[in-house]
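As written in Swiss-Prot, here are the features:
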type     : residues                                                                                  : note
DOMAIN   : 27-272                                                                                    : domain 'Deacetylase sirtuin-type'
BINDING  : Ala53, Thr57, Phe64, Arg65, Trp71, Gln113, His133, Gly214, Ser216, Asn240, Gln242, Val258 : NAD(+) binding site
MUTAGEN  : Ser56 to Tyr or Ala                                                                       : Abolished NAD-dependent protein deacetylase, defatty-acylase and mono-ADP-ribosyltransferase activities
MUTAGEN  : Gly60 to Ala                                                                              : Does not affect the NAD-dependent protein defatty-acylase activity. Abolished NAD-dependent protein deacetylase and mono-ADP-ribosyltransferase activities
MUTAGEN  : Asp63 to His                                                                              : Embryonic lethality in knockin mice; mice fail to form embryonic bodies and retain pluripotent gene expression, leading to impaired embryonic stem cell differentiation. Defects are caused by a failure to deacetylate histone H3 at 'Lys-9' (H3K9)
MUTAGEN  : Arg65 to Ala                                                                              : Does not affect the mono-ADP-ribosyltransferase activity. Abolished NAD-dependent protein deacetylase and defatty-acylase activities
MUTAGEN  : His133 to Tyr                                                                             : Abolished NAD-dependent protein deacetylase, deacylase and mono-ADP-ribosyltransferase activities
ACT_SITE : His133                                                                                    : active site, proton acceptor
BINDING  : Cys141, Cys144, Cys166, Cys177                                                            : Zn(2+) binding site
MUTAGEN  : Arg235 to Lys                                                                             : Increased histone deacetylase activity, ability to promote double-strand break (DSB) repair, leading to increased life span; when associated with H-249 and 260-D--Q-264
MUTAGEN  : Gln249 to His                                                                             : Increased histone deacetylase activity, ability to promote double-strand break (DSB) repair, leading to increased life span; when associated with K-235 and 260-D--Q-264
Amino acid sequence: MSVNYAAGLSPYADKGKCGLPEIFDPPEELERKVWELARLMWQSSSVVFHTGAGISTASGIPDFRGPHGVWTMEERGLAPKFDTTFENARPSKTHMALVQLERMGFLSFLVSQNVDGLHVRSGFPRDKLAELHGNMFVEECPKCKTQYVRDTVVGTMGLKATGRLCTVAKTRGLRACRGELRDTILDWEDSLPDRDLMLADEASRTADLSVTLGTSLQIRPSGNLPLATKRRGGRLVIVNLQPTKHDRQADLRIHGYVDEVMCRLMKHLGLEIPAWDGPCVLDKALPPLPRPVALKAEPPVHLNGAVHVSYKSKPNSPILHRPPKRVKTEAAPS
């Protein structure tokens with residue numbers, strides 16, 4: 001649970017602004033804004049999504065700065081509520097929608113600040129995913145950089161030794177690497193993983209559309225990555241119930257529950273959200289499936305100029321691809 005994760009971090013005074021009031025767009029305005037997002041995605045050649053804790057609240061994992069977030073409740077001297085464990089949490093509709101968007105070629109890369117492992121367990125391809133703050137289910141060998149995805153949380157935090165050794169053979173016929181495996185969870189002062197940060201930065205700089213979901217964008221440098229898209233002339237869409245650090249930079253701000261926004265988005269794109277059939281780890285993305293032939297018909301909603309978005313006419317541009325990451329997937333030894 002994020003409660004245990006937060007409790008495992010070192011003491012840190014500046015946790016950002018917590019408990020800000022939530023904003024809800026009226027239903028017609030929300031529908032129109034999601035339609036605008038669908039058009040932007042359809043006409044963009046490279047789309048990057050940036051996700052935060054807000055996409056996992058529907059999975060029973062509390063966020064940090066929301067009205068009932070871990071740190072918000074901590075400031076009030078109250079205990080946060082939680083409904084599940086990391087192992088029992090199920091991917092939300094948003095997690096599964098992102099899987100389908102990648103599968104259909106609408107999503108080029110995914111950058112996440114979440115440590116709950118739900119993107120990986122949902123089946124999102126790891127070669128198109130940067131987990132900037134780590135993953136509770138992943139441990140890594142510091143010698144050969146091989147990562148192991150476990151079926152339970154690894155049990156430590158702060159890049160500490162987990163007590164297991166790397167089993168990858170150095171070369172054929174020689175003994176195993178036997179490097180001391182460590183968790184991948186960052187503490188406050190730890191540097192972001194070089195590879196994930198490099199891929200996230202490259203994807204953000206080359207994208208013509210960045211979409212943030214369920215994040216207040218307060219943590220640096222993760223929260224500033226979407227601005228790299230803006231600096232290169234791309235568009236920025238922010239989906240969050242609370243105000244974010246970069247609202248003024250956004251071309252479109254959508255205030256609604258992320259699951260509702262993603263369900264509406266998938267409907268406009270003519271896509272179904274797949275069901276989750278249990279934990280599934282996909283190391284490398286599959287070739288994209290054919291897209292629907294066109295967007296669904298535009299809804300007859302007019303907002304008297306409340307939404308202003310410009311579009312680029314590049315519906316058939318190529319999709320950005322990323323190199324695979326060396327990953328070993330297995331259950332943790334008992």
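We count from 1, first residue shown onward.
Cβ coordinates are placed from backbone N, Cα and C, and glycine is handled just like the others.
Remember, predicted model here, so these are calculated numbers, not experimental data.
Structural mapping of features recorded in Swiss-Prot.
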| residue | record | Cβ contacts under 8 Å, 6 or more apart |
| --- | --- | --- |
| Cys141 | Zn(2+) binding site | Gln147, Cys166, Val168, Cys177, Gly179, Glu180, Leu181, Arg182 |
| Cys144 | Zn(2+) binding site | Cys166, Val168, Lys170, Cys177, Gly179 |
| Gln249 | mutagenesis position | Leu227, Lys230, Leu236 |
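Separating the Cα atoms of Gly60 (mutagenesis position) and Ala53 (NAD(+) binding site) is a whole-number distance of 11 Å. In the structure as shown, the Cβ atom of Ser56 (mutagenesis position) sits within 10 Å of 29 other Cβ atoms.
Those same-chain residues not listed among Cys141, Cys144, Cys166, Cys177 yet with C-beta within 8 angstroms of the centroid of the Zn(2+) site C-beta atoms are Pro142, Lys143, Lys145, Thr146, Thr167, Val168, Ala176, Arg178, Gly179, Leu181.
Confidence in the domain 'Deacetylase sirtuin-type' (27-272), given as mean pLDDT, stands at 91. Just so you know, of the binding-site residues Ser216, Gln242, the Cβ with the fewest other Cβ atoms around it within 10 Å is the one at Gln242. The least crowded of the mutagenesis positions His133, Arg235, judged by other CB atoms within 10 A of its own CB, is His133. Arg235 (mutagenesis position) sits 18 Å from Ser216 (NAD(+) binding site), taking the Cα positions as reference. In this structure the C-alpha atoms belonging to Ser56 (mutagenesis position) and Ser216 (NAD(+) binding site) are separated by 14 Å. There are 17 other Cβ atoms within 10 Å of the Cβ belonging to Gly60 (mutagenesis position).
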